Amino acid sequence: MENILDLWNQALAQIEKKLSKPSFETWMKSTKAHSLQGDTLTITAPNEFARDWLESRYLHLIADTIYELTGEELSIKFVIPQNQDVEDFMPKPQVKKAVKEDTSDFPQNMLNPKYTFDTFVIGSGNRFAHAASLAVAEAPAKAYNPLFIYGGVGLGKTHLMHAIGHYVIDHNPSAKVVYLSSEKFTNEFINSIRDNKAVDFRNRYRNVDVLLIDDIQFLAGKEQTQEEFFHTFNTLHEESKQIVISSDRPPKEIPTLEDRLRSRFEWGLITDITPPDLETRIAILRKKAKAEGLDIPNEVMLYIANQIDSNIRELEGALIRVVAYSSLINKDINADLAAEALKDIIPSSKPKVITIKEIQRVVGQQFNIKLEDFKAKKRTKSVAFPRQIAMYLSREMTDSSLPKIGEEFGGRDHTTVIHAHEKISKLLADDEQLQQHVKEIKEQLK
């Protein structure tokens, strides 16, 4: 069969004729041919959402198109690239190789062209890690060696490591830069023993200028691999070569990691990355939208940033999902559409933040009184009773202190709040009508 890349490009050209432009641009354009093994053609999708959609909607179309081109019935399989942050639906630019082509005995690792210092969004949670990474890139083995970056999944550790690699190569094209995961290091080490090529393996990783090794926690419990990496580390460090390491936790918390490795990781600088704050999340979304030429309303970016606060990967994935959903149903992007698109991925356990003002608003609607009446000095039953219910609910449904609640009700004393809470609690024990009123108010608030 012809070259797999050529085949897939031909298939895409045919599929483009069969789909609407929005559907093709959204779902097909970002796919890549991965491999052909036996009668199974494997295609990469940018993320889980795209993979699931392709499998459910376009599997037969793709298989039929391949058959038309080759006369062969192939099974189609979709995968997501491993160790890669959320990608978008746009075609990827040519990747930059981390080493020059003429070094044939050197590992041909690739750096993600999107992971540069220019595309990294700086916030309070990553500012120090970014500064340290830039310092290392500007002066390899002279600033911090090793540089150890740790933090949760999808927070930008890999981005910074690739950015260091790009910067070094851009300023010194002859530099030998290698990026790999510790899992790949382990697998290659095992294969070198099996194939009796241990010397080749050592030469490959001990003759570099910059070694960027991701997810070092994977070495935990692997004694022989730790032994090999220990000597690799020593060789590079003694020859003033830069080492950058990432992990999901600090060295002292990696289980079954040899003390001698742990101590060496602590020779240089250890810095963490924490989840981005709201302002940083919004900035990340804006930069992503601008890079892809997307016009996303501010209210939508604020909504996504408020809902997704765990990591950058999920944040960008949510934006992709909203854009894709908008394209599919052919509607403009707004906050309501974003809520609909993300309803399946926003944690249902995430509690809504209920405020005293919101309680006053809902109680006011139930009893037909104005918001200002809650703070007024009126003592008529038509106002005082709803006010007491609102105080009761403020005590039950918010974390506000008694003085704070009193302040929100016209500067009343905290003893007034206590009295209101006790009174409504007693009435609720016997008054079914009041029970129903309070139940309805709580349901509206939730």
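Glycine residues also receive a Cβ, built from the backbone N, Cα and C atoms like all the rest.
A quick note: this is a predicted structure, and the numbers were derived from the prediction, not measured.
According to Swiss-Prot, the features are:
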BINDING   G154, L155, G156, K157, T158  ATP binding site
BINDING   T158, D214, D215  Mg(2+) binding site
MUTAGEN   T26 to A  Lethal in vivo, loss of interaction with DnaD, protein enriched at oriC, does not recruit DnaD to oriC
MUTAGEN   W27 to A  Domain I no longer interacts with SirA (in E.coli). Lethal in vivo, loss of interaction with DnaD, protein enriched at oriC, does not recruit DnaD to oriC
MUTAGEN   N47 to S  Partially restores DnaD recruitment to oriC (due to partial loss of binding to SirA), increases presence of DnaA and DnaD at oriC during first 3 hours of sporulation
MUTAGEN   A50 to V  No longer sensitive to SirA overexpression, no longer interacts with SirA, DnaA interacts normally with replication origin. Restores DnaD recruitment to oriC (due to loss of binding to SirA)
MUTAGEN   A132 to T  Over initiates DNA replication, increased propensity to form oligomers in vivo
MUTAGEN   G154 to S  Over initiates DNA replication, increased propensity to form oligomers in vivo
MUTAGEN   H162 to Y  Suppresses overexpression of YabA, partially able to form DnaA helices in the presence of YabA in vitro, decreased interaction with YabA in vitro. Over-initiates DNA replication, suppresses inhibition of DNA replication initiation caused by Soj 'V-12' overexpression
MUTAGEN   E183 to Q  Strongly decreased ATPase, binds oriC but binding not stimulated by ATP in vitro, in vivo dominant negative to wild-type, decreased inititation of replication
MUTAGEN   I190 to A  Oligomerization not stimulated by ssDNA. Strong growth defect, no strand separation in vitro, wild-type ATP binding
MUTAGEN   T271 to A  No longer interacts with DnaD or YabA, still self associates
MUTAGEN   R313 to A  Binds but does not hydrolyze ATP, still oligomerizes
MUTAGEN   S326 to L  Over-initiates DNA replication, suppresses inhibition of DNA replication initiation caused by Soj 'V-12' overexpression
MUTAGEN   R379 to A  Oligomerization not stimulated by dsDNA
MUTAGEN   S401 to F  In dnaA1; temperature sensitive growth at 49 degrees Celsius, DNA replication inititiation is blocked. DnaB, DnaC, DnaD and SsbA no longer associate with oriC at 52 degrees Celsius. 30% increase in DNA replication initiation at 30 degrees Celsius
Open item on the list: Please identify, among the mutagenesis positions T26, N47, A50, E183, T271, the one with the smallest Cα-Cα distance to G156 (ATP binding site).
Closed with: T271
Task: DSSP state at H162 (mutagenesis position), helix/strand/coil - done: helix
TODO: For the recorded positions E183, D214, D215, work out the Cβ neighbour count at 10 Å and name the residue with the minimum.
DONE: E183
- [ ] Looking only at C-alpha atoms, tell me how far H162 (mutagenesis position) is from L155 (ATP binding site), rounded to the nearest Å.
- [x] 14
- [ ] Specify the secondary structure state of D215 (Mg(2+) binding site) as given by DSSP, simplified to three classes.
- [x] coil
Task: Cβ neighbour count (within 10 Å, all chains shown) around T271 (mutagenesis position) - done: 21
- [ ] Pick the one among the recorded positions G154, G156 whose Cβ has the fewest other Cβ atoms within 10 Å in this structure.
- [x] G154
Task: For S401 (mutagenesis position), nearby residues of its own chain (Cβ under 8 Å, 6 or more apart in sequence) - done: none
Open item on the list: Please report the distance from the Cα of A132 (mutagenesis position) to the Cα of T158 (ATP binding site), rounded to the nearest angstrom.
Closed with: 14
Task: Which recorded positions sit within 10 Å of T26 (mutagenesis position) - Cα, from N47, A50, G154, T158, D215, R313 - done: A50
Open item on the list: By a 10 A CB contact count over all chains shown, which of the recorded positions listed here is most packed: K157, R379?
Closed with: K157
- [ ] For G154 (mutagenesis position) and R379 (mutagenesis position), determine the Cα separation and express it in whole Å.
- [x] 55
Open item on the list: Using the alpha carbons only, what distance in Å do you get between R379 (mutagenesis position) and N47 (mutagenesis position) once rounded?
Closed with: 60
TODO: Measuring CA to CA, name the entry from the recorded positions D214, D215, T271, S326 that ends up nearest W27 (mutagenesis position).
DONE: S326
